[in-house]
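Below is one structure; the comments refer to it alone.
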Amino acid sequence: MATIYFSSPLMPHNKKVQAVAGKRSTLLGVAQENGVKIPFECQDGNCGSCLVKITHLDGERIKGMLLTDKERNVLKSVGKLPKSEEERAAVRDLPPTYRLACQTIVTDEDLLVEFTGEPGGA
């Protein structure tokens, strides 16, 4: 079970939700199930409108997570994938700070997910 805190300037306070790991749910899906309004358009990782900033709350216990070529290209195009994080993702499968909520699969890690409420803003 993962605890996910959603945070946005448009929300009066952070929303804490529990998510089942292994269900193959995306962050966007978990947000929608819990009334959190992360902006989105395509839900396929092409547009970048569901950009979020993720902070892992489990310290050093960050799990590997595949960054697809599609997501990598979108993050690079919006300037949210520094070279150091791109290399870390490619070599060690460690996730970058910014992700697309529609492409990020929920695991058993506790997360803080921040978004501005504007499409593509994080």
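Note that Cβ sites are derived from N, Cα and C of the backbone, with glycine treated the same way.
Here the original residues stay in place, and none of the substitutions has been built in.
Taken from Swiss-Prot as is:
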| type | residues | note |
| --- | --- | --- |
| BINDING | Cys42, Cys47, Cys50, Cys102 | [2Fe-2S] cluster binding site |
| DOMAIN | 2-119 | domain '2Fe-2S ferredoxin-type' |
| MUTAGEN | His13 to Gln | Wild-type protection of nitrogenase |
| MUTAGEN | Lys15 to Ala | Decreased protection of nitrogenase |
| MUTAGEN | Lys16 to Ala | Decreased protection of nitrogenase |
| MUTAGEN | His56 to Gln | Considerably decreased protection of nitrogenase |
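What Swiss-Prot annotates, mapped onto the structure for a quick look.
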residue: His13; record: mutagenesis position; CB count, 10 Å: 7
residue: Lys15; record: mutagenesis position; CB count, 10 Å: 16
residue: Lys16; record: mutagenesis position; CB count, 10 Å: 11
residue: Cys42; record: [2Fe-2S] cluster binding site; CB count, 10 Å: 12
residue: Cys47; record: [2Fe-2S] cluster binding site; CB count, 10 Å: 17
residue: Cys50; record: [2Fe-2S] cluster binding site; CB count, 10 Å: 27
residue: His56; record: mutagenesis position; CB count, 10 Å: 16
residue: Cys102; record: [2Fe-2S] cluster binding site; CB count, 10 Å: 25
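Counting only the Cα atoms, the space from Lys15 (mutagenesis position) to Cys50 ([2Fe-2S] cluster binding site) is about 17 angstrom. Cα-Cα distance from His56 (mutagenesis position) to Cys102 ([2Fe-2S] cluster binding site): 18 Å (rounded to the nearest whole number). The domain '2Fe-2S ferredoxin-type' (2-119): residue composition by secondary structure is 26 helix, 26 strand, 66 coil, according to DSSP. In this model, the domain '2Fe-2S ferredoxin-type' (2-119) carries an average pLDDT of 92. Recorded residues His13 (mutagenesis position) and Cys42 ([2Fe-2S] cluster binding site) have their alpha carbons 27 Å apart, per Cα-Cα distance. Within 8 Å of the centroid defined by the CB atoms of Cys42, Cys47, Cys50, Cys102, the record's [2Fe-2S] cluster site, lie the Cβ atoms of Leu28, Phe40, Glu41, Gln43, Asp44, Gly45, Asn46, Gly48, Ser49, Leu100, Ala101, excluding the listed residues themselves.
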